[in-house]
Amino acid sequence: MPIPEPKPGDLIEIFRPMYSHWAIYVGDGYVIHLAPPSEIPGAGAASIMSALTDKAIVKKELLRDVAGKDKYQVNNKHDKEYTPLPLNKIIQRAEELVGQEVLYRLTSENCEHFVNELRYGVPRSDQVRDAVKVATVTGVGLAALGLIGVMLSRNKKQKQ
């Protein structure tokens, strides 16, 4: 099935190994996105190193160059929850930011936060939220296992 042609203002999710990179489509094949120093076209797994930097550059590049060999899709997943800002405002703000160096934090100011703020006026990252949930569930599970282990150990000692 062919990938639907993105429209200006659409959020583009690019499937990198181990995470998704996000951009906003601005027309004529171009996207605007946050590019930490290692986020080069087709970077793949190497771009996970972007987690180690606190700065990013807002870049306007061809979608095909940013995606490289990775698959991508239009993903305006929050349209039911938030009303997108007017298209001219989305594009104008995105274009004004091109070339600027901005703060980059994996957990609070990443590429997904960036594009959601442009489209909806709300910076949010489901990848970060989901990772926190997994870490919390894992931590609670490990704590429960530890508690069970201590209780079984005490019970065994009491029987001896």
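If you go along the chain as it appears here, the first residue is 1 and each next one adds 1.
Heads up, the Cβ atoms here are built off N, Cα and C, so glycines get one too.
Don't expect the noted substitutions in this model, because it carries the original residues.
The feature domain 'LRAT' is assigned by Swiss-Prot to 11-127, with sequence analysis given as support. Experimental mutagenesis is annotated in Swiss-Prot for His21 to Leu, with the remark: Abolishes enzyme activity. According to Swiss-Prot, the active site annotation covers His21, His33, on the basis of sequence analysis. One entry in Swiss-Prot concerns the mutagenesis experiment Cys111 to Ser. Its note says: Abolishes enzyme activity. If you look up Swiss-Prot, you'll see Cys111 marked as active site, acyl-thioester intermediate.
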Residue pair His21 (mutagenesis position), Cys111 (mutagenesis position) - Cα distance, angstrom, rounded: 7
Euclidean distance between Cα atoms of Cys111 (mutagenesis position) and His33 (active site), Å: 7
Local Cβ density at His33 (active site) - other Cβ atoms counted within 10 Å: 23
